[in-house]
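Single-structure report; data block below.
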Amino acid sequence: MHAQDKGGILPALSLLLIAVAMVSPSQAAYKLQERYSWNQLDFAFPSARLKEQALASGDYIPTNALPVGVEHFGNRLFVTVPRWRDGIPATLTYINMDHSVTGSPELIPYPDWRANTAGDCANSITTAYRIKVDECGRLWVLDTGTVGIGNTTTNPCPYAINIFDLATDTRIRRYELPAADTNPNTFIANIAVDIGKSCDDAFAYFADELGYGLISYSWELNKSWRFSAHSYFFPDPLRGDFNVAGINFQWGEEGIFGMSLTPIRSDGYRTLYFSPLASHRQFAVSTRILRDETRTEDSYHDFVALDERGPNAHTTSRVMSDDGVELFNLIDQNAVGCWHSSMPYSPQSHGIVDRDDVGLVFPADIKIDENKNVWVLSDRMPVFLLSDLDYSDTNFRIYTAPLATLIENTVCDLRNNAYGPPNTVSIPKQAAPGHSAVGPPLYTTTNQYRPVLSQKPQTSWGPSLPSRNYLPALNGNPGIPGSRNNLNNLGAPGQVVSSVSVSTNTVGPSGIEVPKAYVFNQHNGLNYETSGPHLFPTLQPAPSQLGGGLKTYVNARQSGWWHHQQQG
């Protein structure tokens with residue numbers, strides 16, 4: 001993540017930090033179960049004496065460490081810690097899950113301490129962000145070679161992909177990105193790995209967030225190339241405003257970031273979905289294009305633009321299962337969302353699988369392992385970057401749950417007739433002359449997109465907030481709070497829950513707060529399914545005012561109260 005003080009944020013933090021809404025048990029969803037948590041990170045030093053020396057010398061500063069990436073393989077859970085500040089002893093680490101079933105375990109450097117030496121370019125990893133384990137038992141780690149963040153960034157080493165054999169814990173390849181694949185603004189934090197017909201038929205794709213490009217790397221050729229001449233890699237100028245944990249900030253320059261890959265399609269290729277961070281929109285391209293070095297300059301029309309996900313829909317991490325379910329973080333909403341790739345990419349086809357205004361503040365990374373278990377890491381990143389975390393509180397959490405449990409009774413669960421496409425209508429993909437269309441025909445459904453109104457956030461974290469207990473039984477145990485037998489705690493299928501701060505909401509005549517972003521999108525022509533008053537159920541009791549649902553509500557922007565809010 002690239003971040004810096006955006007003039008005026010820091011002076012206001014004493015008022016803004018405050019932050020997330022206090023939630024009662026009836027407001028929190030608990031499909032994801034907490035596995036590990038930390039107030040601050042700790043590392044497994046070889047001895048207590050060496051740890052004390054590192055603390056005394058400043059080589060280890062516990063409050064400077066922030067986890068950003070997670071990946072699971074076998075009995076190990078990998079966690080990455082970028083060197084954004086001084087005192088980070090290791091950037092690529094893991095938890096031995098046999099020794100630490102839960103709790104706040106020490107992070108063990110992977111594969112060892114020497115391989116985590118900052119600045120030892122050829123032999124070590126300086127800074128790692130997101131990582132990926134492939135189906136061949138290899139761990140792919142992109143070393144950015146950077147120390148610091150924003151204006152403090154230095155580049156002691158070049159960008160390099162490191163691949164480890166997890167059976168032997170040895171590095172089997174290191175490949176430096178050539179100068180032609182980067183530019184002075186390059187910042188790469190995300191990686192997607194594409195395995196084709198064999199383990200040698202492997203590609204990795206890197207999203208250049210600030211240099212606005214997409215880089216392909218071929219394992220077989222040991223060669224890379226860059227796609228850079230595409231406007232889809234750039235941020236949306238209307239989507240650079242963020243609200244996380246009550247903090248309003250701007251990341252308006254953040255381009256292509258989150259990526260996911262579909263299962264292999266009938267033509268032998270996958271589809272890569274991606275989205276800029278400062279955007280609510282998703283884009284797609286076939287890996288047939290990305291795997292072809294000759295297409296870097298003439299592939300503009302092979303990229304496809306999809307609809308917006310809906311309001312408050314910034315995302316940094318996404319992953320797709322082998323049966324086509326995409327999960328992604330919704331950082332403005334303290335939530336994890338879903339979309340089934342067999343459905344149209346429209347707001348009404350998106351759902352919320354879990355939301356927690358305390359535990360899921362900035363769910364930084366999401367992964368699905370080979371057993372279809374989902375892993376989510378949350379880290380309160382904006383608070384860490386723009387202010388100071390409260391290290392007497394739990395700041396970092398890793399959650400897990402079976403994928404089937406997460407999507408059950410959501411719009412993404414096609415096994416449930418209530419949420420499947422009861423009357424599917426095949427719609428051939430449309431493409432202008434010379435354009436390519438990606439994927440199979442789409443279909444429409446009668447499901448509705450149901451954003452809901454949010455209550456005012458409180459002004460403290462609140463020590464009495466409910467906490468998730470670690471529960472080892474994750475397969476639909478009736479005793480799990482908020483699981484299969486407590487679905488009333490979950491958002492309605494397809495609904496998107498707003499968690500924006502008070503200062504960014506619009507207040508209607510009933511005194512209920514409505515996300516301003518939703519009004520803004522409607523005002524600027526972004527349409528949703530709006531039939532029926534069920535869309536804004538809290539407005540139904542006053543038919544004379546706004547009881548006609550969202551259409552009536554949106555029409556209210558012509559009234560005096562709406563204009564007053566806009567002028568104020």
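Please read every residue number as a count from 1 along the shown chain.
Just so you know, glycine gets a Cβ as well, placed from its N, Cα and C.
At each noted site, the model still has the original residue.
A quick note: this is a predicted structure, and the numbers were derived from the prediction, not measured.
Feature annotations, courtesy of Swiss-Prot:
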VARIANT   ILE9 to Val  In strain: 205RIB/A2, 208RIB/A2, 209RIB/A2, 211RIB/A2 and 240RIB/AST
VARIANT   ASN155 to His  In strain: 201RIB/A1
VARIANT   ILE163 to Val  In strain: 200RIB/A1, 201RIB/A1, 203RIB/A1, 233RIB/A1, 238RIB/AST, 332RIB/A1, 358RIB/A1, 394RIB/A1, 417RIB/A1 and 441RIB/A1
VARIANT   ALA167 to Thr  In strain: 200RIB/A1, 201RIB/A1, 203RIB/A1, 233RIB/A1, 238RIB/AST, 332RIB/A1, 358RIB/A1, 394RIB/A1, 417RIB/A1 and 441RIB/A1
VARIANT   SER198 to Asn  In strain: 200RIB/A1, 238RIB/AST, 358RIB/A1, 340RIB/A1, 394RIB/A1 and 441RIB/A1
VARIANT   THR262 to Ser  In strain: 240RIB/Ast
VARIANT   ASP323 to Asn  In strain: 205RIB/A2
VARIANT   PRO451 to Ser  In strain: 200RIB/A1, 201RIB/A1, 203RIB/A1, 233RIB/A1, 332RIB/A1, 340RIB/A1, 358RIB/A1, 394RIB/A1, 441RIB/A1 and 417RIB/A1
VARIANT   GLY476 to Ser  In strain: 206RIB/AST
VARIANT   ILE480 to Val  In strain: 211RIB/A2
Cα-to-Cα gap, SER198 (variant position) vs THR262 (variant position), nearest whole Å: 17
Rounded inter-Cα distance in Å - ASP323 (variant position), THR262 (variant position): 8
Minimum Cα separation from ASN155 (variant position), reported as the residue among variant positions ILE163, ALA167, THR262 that achieves it: ILE163
CB contacts for ALA167 (variant position) [other CB atoms within 10 A, all chains]: 10
Integer Cα-Cα distance in angstrom, THR262 (variant position) to ILE163 (variant position): 22
Listed in sequence order, residues with CB under 8 A of ILE163 (variant position) and six or more positions away: ARG138, LEU139, TRP140, VAL141, ARG171, ILE172, ARG173, ARG174, TRP219
For ILE163 (variant position), the three-state class that DSSP assigns: strand
The one of ASN155, SER198, THR262 whose CB sees the fewest other CB atoms within 10 Å, among these variant positions: SER198
DSSP three-state assignment for SER198 (variant position): coil
Number of other Cβ atoms within 10 Å of the Cβ of ASP323 (variant position) across all protein chains: 12
